[in-house]
Amino acid sequence: MTISLSNIKKRDHSKISDGTSGESSLVKRKQLESATGDQEEEYTDHEIIIEPLHFANNNNTVLTDSENYLRWQNTISNVVKSVVSIHFSQVAPFDCDSALVSEATGFVVDAKLGIILTNRHVVGPGPFVGYVVFDNHEECDVIPIYRDPVHDFGFLKFDPKNIKYSKIKALTLKPSLAKVGSEIRVVGNDAGEKLSILAGFISRIDRNAPEYGELTYNDFNTEYIQAAASASGGSSGSPVVNIDGYAVALQAGGSTEASTDFFLPLDRILRALICIQTNKPITRGTIQVQWLLKPYDECRRLGLTSERESEARAKFPENIGLLVAETVLREGPGYDKIKEGDTLISINGETISSFMQVDKIQDENVGKEIQLVIQRGGVECTVTCTVGDLHAITPHRYVEVCGATFHELSYQMARFYALPVRGVFLSSASGSFNFDSKERVGWIVDSIDNKETPDLDTFIEIMKTIPDRKRVTVRYHHLTDQHSPLVTSIYIDRHWCNEFRVYTRNDTTGIWDYKNVADPLPADALKPRSAKIIPIPVNNEKVAKLSSSLCTVATMAAVPLDSLSADILKTSGLIIDAEKGYVLVSRRVVPHDCLDTFVTIADSLVVPATVEFLHPTHNFAIVKYDPELVKAPLITPKLSTTRMKRGDKLQFIGFTQNDRIVTSETTVTDISSVSIPSNLIPRYRATNLEAISIDCNVSTRCNSGILTDNDGTVRGLWLPFLGERLENKEKVYLMGLDIMDCREVIDILKNGGKPRVSIVDAGFGSISVLQARIRGVPEEWIMRMEHESNNRLQFITVSRVSYTEDKIHLETGDVILSVNGKLVTEMNDLNGVVSSADGILPSAMLDFKVVRDGNIVDLKIKTVEVQETDRFVIFAGSILQKPHHAVLQAMVDVPKGVYCTFRGESSPALQYGISATNFITHVNEIETPDLDTFLKVVKTIPDNSYCKMRLMTFDNVPFAISLKTNYHYFPTAELKRDNITHKWIEKEFTGNSQSEK
């Protein structure tokens, strides 16, 4: 199975283990073949069966190489007409399977009904959307009609009437023809290619099911067939055919360390197919016991008597082992009756030699009692168990609330960890339930809001009673560690993630129908609370009091706006106005205002805050909380009015990762311009600033803090700066920022104004005097620099220019001499114009004198106010917006279209080829230069239909795609910030109608 996402395991590339100790040899299949003989006869007599693809009589004559080649060629040419390439999306995370887009293989097993056989890990246990492509490149939608609860097979259905240009042929299933030494071909979509034909020979037919690892789907309680065919991702679901064109097995998985492949036998698959064809329920029984095939020598060590061994060897002379209980689930039908290590002798009087016999008996006796004879430590026991319904312990619904998804713990997961099949399983640890950013799956929710959650229905009822924005206690644990229960508090988000839905599987339509459970309860009224503030433990009293000016700022982003991850972020903040509630904080934590912001005082009380200001280049933001809610002795600190210099002696006060305050004396070692590396996908980063470096070992352990004088005057901030993303990890740089870079904005806010910043939209760097001479800077300007510069001898140069439509603008390589007649000696001389204004800040014209290509040039450069994102559209699982500032900074020529800043893991956008950084310029040949036009066009596109899109890559390469809409799982919506209330309002579109949330 070829996966488009790098963090998803490929089924055929997973490391496997046999599940047995020692070498297993062949198990005689004579009884199995006779057991399926009646089923095959029933299948042959069924009126809808297509004639099998049979091309030669098996008369045991020896074929020459050329005859063998021609015969295989004839067979394959017919088989490929039944094989389809499956393009699918598993829409939602479910049972440890991530949401994904992928490709696999299937083959037609009933041409009249339009039934395709493939793997269960392709169909998936959760919502599925897909289509198939036939050999002649005809395309047809498919829906899932069955996925086995345990074994790795499932069925998809298509409408044969939609296939107009080819005659559909079905492959006949012949499980009895899978024999050791048989030459086979695996015909499928190997490694994402439309058609690959891989050759091999069957080497084993009695292998235990392979194990693919923890927290993923694993088959069990069945034999597997082994061969060496070197299949890889994408071949999942391929037919394994013999030279006569019969399907003898189903490709399922493979080893990463060898060319070994694993095929699922067709015996139980054939039985399920017949049930579907005859419109009968596919009953599946279980006593919740996992069996493994163990060789006789190991069975003897576990207590098998010589008499029973002799009987088994005589009855099954080719067998070398019996089934032994590996796992018995607590509270299951077999619990306290069967023990691990018990050897299975018979069921209902039938001597057992294979998994398929066990499956057959259990499937035929759901709800009935069966009698098992086992041997335990040399003693024979007879136990009676009531067969349970396997479908009843397989989740068929899930709940979506607070941005996370939940369902009942499945038999699949419970079996692997030997747990009772009960509990609320968190299949997507996100939103309010983002317990651990490193581990998204495998959590069990034991209680919430101090109420036990033994099952999904109880969980739903509890969640109905919890108001929006409330903080509640959750008890939970991970499947891999039953001995470590965990307790945390979470913030209930029912305003950004307002959906509270229950999705239920519908095997008739193939869609998971949903119903809305409950509307959000309004948030509880906030009450003022008190907090005691403990001074910083230092001898300097003025510095110690600064604990009354420090707090913690945390944010929860609603969506990955501006290509910034929607993570929960936290850092320290400086209270710059205790009376009005203003807090200065790193923009790493407050990248935009489409989020919830919280201020924590003294690690004692939390109050909500709003985003008041975002600096476009200097990496700081200002948020505001309601001071009436805080009854604590907070102090507005004294802020410095002079810039720091190299050699200044300071006090460093930092916050560790555990929010502990640490202090240290330090010295300013360097003040220089920095260039933070840009990310592959453009997003906010600090530019055009001079960073402070200090001589302090403690600072490397702190993610934030402040720099002060001995009298408590705040001289600077110690901030995290977001850099590039490498190997799915965010690179964060720690540097100091002079408080003088923030003073103008702070003063305007304190005086009741609204600060606005207008900047010269270009990137600047520094060069040495030597480089300036080489670039043609005249000697008189060099002498002037040497005379007037008090800090560092350098010239400022243009390193990049943002996109602009102005004819007169700076160019890369320009050396800046002066601005408005003032010599430019450092980056601070190029700071933007800061003022208080209502509406759009008018542009200012600045007189630049630069050296360009060795000549002095005078330029009038217009400043611009950076517009933060205040609107975006969600379409086909992608987030579309006007190109944000980071995009304009990175591009010279910006296409006229809506910009894709993000695409979902399982979305149509990903499946059909829209990437982050793409511009959608046309939809159905209509130009879409802005969001209004785009919305107008896409609202006319019906559900489940194709539209043509023309796009432009980040490198201005045009291309076109077709995209199929799916409004059931991926509706179109618009989120827009109200200019008066500054609240974000969501509108969801259904056809030409819309609903506001």
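We number each residue from 1, going along the chain as drawn.
Each Cβ is built from the backbone N, Cα and C atoms, and glycine gets one as well.
What Swiss-Prot records for D152 (among others) is active site, charge relay system. Long-range Cβ proximity for D152 (active site, charge relay system), meaning a same-chain Cβ under 8 A and a gap of 6 or more residues, is found for N119, R120, H121, Y217, D219, L250, A252, G253, L264.
Look at S235 (mutagenesis position): DSSP puts it in coil. What Swiss-Prot records for S235 (among others) is active site, charge relay system, and it gives sequence analysis as the kind of evidence.
Secondary structure of the domain 'PDZ 1' (300-378), assigned with DSSP and counted as helix (H, G, I), strand (E, B) and coil, comes to 21 helix, 23 strand, 35 coil. According to Swiss-Prot, the domain 'PDZ 1' annotation covers 300-378.
Among the features that Swiss-Prot reports, domain 'PDZ 2' is placed at 779-854. Mean model confidence for the domain 'PDZ 2' (779-854) is a pLDDT of 89.
Here the residue is the original one, but Swiss-Prot notes a mutagenesis experiment at this spot, S235 to C: Impairs BIR1 degradation and death-promoting activity.
Around N162 (variant position), taking its Cβ as the centre, 11 other Cβ atoms fall within 10 Å, counting all chains. DSSP assigns N162 (variant position) to a helical segment in the three-state reduction. Listed in Swiss-Prot as a natural variant, N162 to S is described as follows: In strain: YJM269, YJM270 and YJM1129.
What Swiss-Prot notes for the natural variant E331 to G is this: In strain: YJM326. Taking a C-beta cut-off of under 8 Å and a sequence gap of six or more, E331 (variant position) has these contacts in its own chain: P420, V421, R422.
While the structure shown retains the original residue, Swiss-Prot records the natural variant S530 to P with this note: In strain: YJM627. Annotation for S530 (variant position): same-chain Cβ neighbours under 8 Å, separated by at least 6 residues, are L605, K631, A632.
For K580 (variant position), the same-chain residues 6+ apart in sequence whose C-beta sits under 8 angstroms from its C-beta are K624, P627, L749, K750. According to Swiss-Prot, the naturally occurring change K580 to N is described as follows: In strain: YJM627.
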Calculate the distance in Å between the alpha carbons (Cα) of N162 (variant position) and S235 (mutagenesis position), and round it to a whole number.
25
DSSP three-state assignment for S530 (variant position)
strand
Cβ neighbour count within 10 Å of S235 (mutagenesis position):
31
For the domain 'PDZ 2' (779-854), jot down how many residues DSSP puts in helix, in strand and in coil.
14 helix, 26 strand, 36 coil
